[in-house]
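*Asks:* According to Swiss-Prot:
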MUTAGEN   L41 to A  Impairs binding to IL18R1 and the ability to induce IFNG production
MUTAGEN   M69 to A  Impairs binding to IL18R1 and the ability to induce IFNG production
MUTAGEN   R94 to A  Impairs binding to IL18R1 and the ability to induce IFNG production
MUTAGEN   K115 to A  Reduces binding of the preformed binary complex of IL18 and IL18R1 to IL18RAP resulting in impaired IFNG production
MUTAGEN   D134 to A  Reduces binding of the preformed binary complex of IL18 and IL18R1 to IL18RAP resulting in impaired IFNG production
Amino acid sequence: MAAEPVEDNCINFVAMKFIDNTLYFIAEDDENLESDYFGKLESKLSVIRNLNDQVLFIDQGNRPLFEDMTDSDCRDNAPRTIFIISMYKDSQPRGMAVTISVKCEKISTLSCENKIISFKEMNPPDNIKDTKSDIIFFQRSVPGHDNKMQFESSSYEGYFLACEKERDLFKLILKKEDELGDRSIMFTVQNED
């Protein structure tokens, strides 16, 4: 049985141009080219825990903190413990692009603007016309750790969501990965729906 030929998936360039020391290629036919962006796909309701099994929740001050909770406490404190993880199509293969939101009175979306973790009062947008965003994180499984996830910032490469103890609180922060197997940047994500 003969193999079927595969249609070439190539771009014919007809010209080149230098603009500000950058070489640009001009395509003969660019109608099938896709611009860089994130496009919203679907959302899931999830509980996020650190490796000490503490549940991520939003306190009255809208701060993301981790706390010991039983499953019934977790249910009793919903919606502050249930996060909306919205998945996005990414024009570049870097992991599953996601936003993390919570709906208390209003929807707030996790941001790492200026490397500071906070919730912004906003719905996750349907499209983000860029390759980086302070609200997009790349959710990836951790090699060698069954069902453990990590979330890398799309704005700050090499920076991950992490759990850090500060006085008596366990806070969600953005942290540069400092060592292989850093457990502070690993989480479990339990889908509720």
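Just so you know, glycine gets a Cβ as well, placed from its N, Cα and C.
Original residues throughout; no substitutions modelled.
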*Asks:* Check the Cα distances from K115 (mutagenesis position) to each of the mutagenesis positions L41, M69, R94, D134 and keep only the ones within 10 Å.
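*Replies:* Qualifying among L41, M69, R94, D134: D134.
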*Asks:* Applying a 10 Å Cβ distance cut-off over all chains shown, what neighbour count does M69 (mutagenesis position) have?
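*Replies:* There are 19 of them.
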*Asks:* Specify the nearest of the mutagenesis positions M69, R94, D134 to L41 (mutagenesis position), where nearness means the distance between Cα atoms.
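*Replies:* When the Cα distances are compared, R94 comes out closest.
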*Asks:* How big is the gap, in Å, between the Cα of R94 (mutagenesis position) and that of M69 (mutagenesis position), rounded to a whole number?
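*Replies:* About 33 Å separates the two Cα atoms.
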*Asks:* Below 8 Å Cβ to Cβ and six or more residues apart, same chain only. Which residues does that give for D134 (mutagenesis position)?
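*Replies:* Spatial neighbours, sequence-distant, of D134 (mutagenesis position): S111, C112, E113, S153, S155.
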*Asks:* In the three-state scheme derived from DSSP, which category covers K115 (mutagenesis position)?
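*Replies:* DSSP assigns K115 (mutagenesis position) to helix.
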*Asks:* Count the Cβ atoms, other than its own, that fall within 10 Å of the Cβ of L41 (mutagenesis position), considering every protein chain shown.
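*Replies:* There are 13 of them.
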